[in-house]
Amino acid sequence: MSALRNIKFNEEEDGELPCLVTGEENNLQEILENVSYDGGNIVSDAKVERVNKQVENTSAGATDVHEKKRIPVSIITGYLGSGKSTLLEKIALKGADKKIAVILNEFGDSSEIEKAMTIKNGSNSYQEWLDLGNGCLCCSLKNIGVKAIEDMVERSPGKIDYILLETSGIADPAPIAKMFWQDEGLNSSVYIDGIITVLDCEHILKCLDDISIDAHWHGDKVGLEGNLTIAHFQLAMADRIIMNKYDTIEHSPEMVKQLKERVREINSIAPMFFTKYSDTPIQNLLDIHAYDSVRISDILDSGSGNGTIHDDRMGTIMLTFRPLKNEEEYNNKFIKQFLQPLLWKNFGAMTVLGGRRRDDGRDWEVQRTKGLILIEGENPIARVIQGVRDTYDVFPGKYDGSNKECKIVLIGKYLEKESIEELLRKTLE
């Protein structure tokens, strides 16, 4: 239709421009009696040829429908040996009804997939797609960049419905998530759908509890921050948690209970799936839209864990508070005096402490933010807040009357619920 919109009248091809008949003319019968038809085409052959040519040229010059379609990206993270590559195989190589592209950013001896699919391309920072022959594509990236992935998508029009990005086992997924999480105005051809964290049920507690490098079973050089390991950050950023190798602990109900409690202390909002060989229905993992909307149930049913095990290094807290009175209170108080200081450079902690830093040096850092904010007024509205570390965005929400309180869930390190609640209380006084 966009091509036809630009078709113009040509008197030589189309003949005399006809008069418009509305049916309300006083001499309508006289007009109809003078209507003649020569038996030819209503639209001239020249006109048909010109329209067809213009449509062809427009189609050739315009961006392809497949290129315009935004492609979702799921980031798969977890330590080497946790089952990431097995999960990729389950999703991409065994019966998925999507045309999936797999991007590998980890080179490990245990991954036969990587050995089979990695191809070289000179000194380029990214490598070409490899067609696997079953509707899926694969490539390996050493220097991940959104532009590199967008270029690959553009060179494969119509071949990609979904992208799976496997990170290095020792990678913090937050910077990668922020890289993909772009403003709609940037018109990127890809967007982040969610982060899937794969855990090894048998070893994850050891990874979380023992921060010595020698204690880590996977053999990687573990990135440490204070007394936090990358496993803490991978869990905190997860939108879906795959508890893999469940068969190694299912014989011990106590171990299963302890594992659930520990994971929930760190991240209480991501759905958790216990698996063997990373086998779980695809609909549990793909097209979850974790970064562009929040299901109300995710917020209402989430909060800090209530188990007997507490990990004060990384955890989840939930704040509930009254609806905001108006847009002014939302913008000038909640956003500028609470949310932004909370997320930016630990100003929140310093504000609560009268402008000084904590004596123990353990200033909090929010890893993930999800919130539902209700704003009263003549026409009540709701806002959904999504955040990754110091970056956040706001989306329209639904104010259906069933929700009576604002709720915000924070996942991060060294979070002090009492201090953050105090900051919020002072802000909204």
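Placed from the backbone N, Cα and C atoms, the Cβ positions cover glycine too.
Spatially close to G78 (GTP binding site) yet at least six residues away along the chain are K84, G169, T197, V198, L199, D200, Q234, I242, judged by Cβ distances under 8 angstroms. According to its DSSP assignment, G78 (GTP binding site) is coil. The annotation GTP binding site is assigned in Swiss-Prot to 78-85, 139-143, 244-247.
Residues or ranges marked as Zn(2+) binding site by Swiss-Prot on the basis of a curator's inference: C136, C138, C139.
Among the features that Swiss-Prot reports, domain 'CobW C-terminal' is placed at 362-428.
According to Swiss-Prot, the mutagenesis experiment C201 to S carries the annotation: Abolished interaction with MAP1. For the recorded site, C201 (mutagenesis position), the DSSP three-state label reads coil. Sequence-distant neighbours of C201 (mutagenesis position) (same chain, six or more apart, CB under 8 Å from its CB) are M243, N244, K245, Y246, T248, I249, L259, F274, listed in sequence order.
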Task = Using DSSP, tally how many residues of the domain 'CobW C-terminal' (362-428) sit in helix, strand and coil.
result = 11 helix, 33 strand, 23 coil
Remark   = Out of the binding-site residues K84, Y246, the residue with the smallest number of other Cβ atoms within 10 Å is Y246
Key: Averaged pLDDT score, the domain 'CobW C-terminal' (362-428)   = 87
Surrounding CB atoms that lie within 10 Å of the CB of G81 (GTP binding site), all protein chains = 20
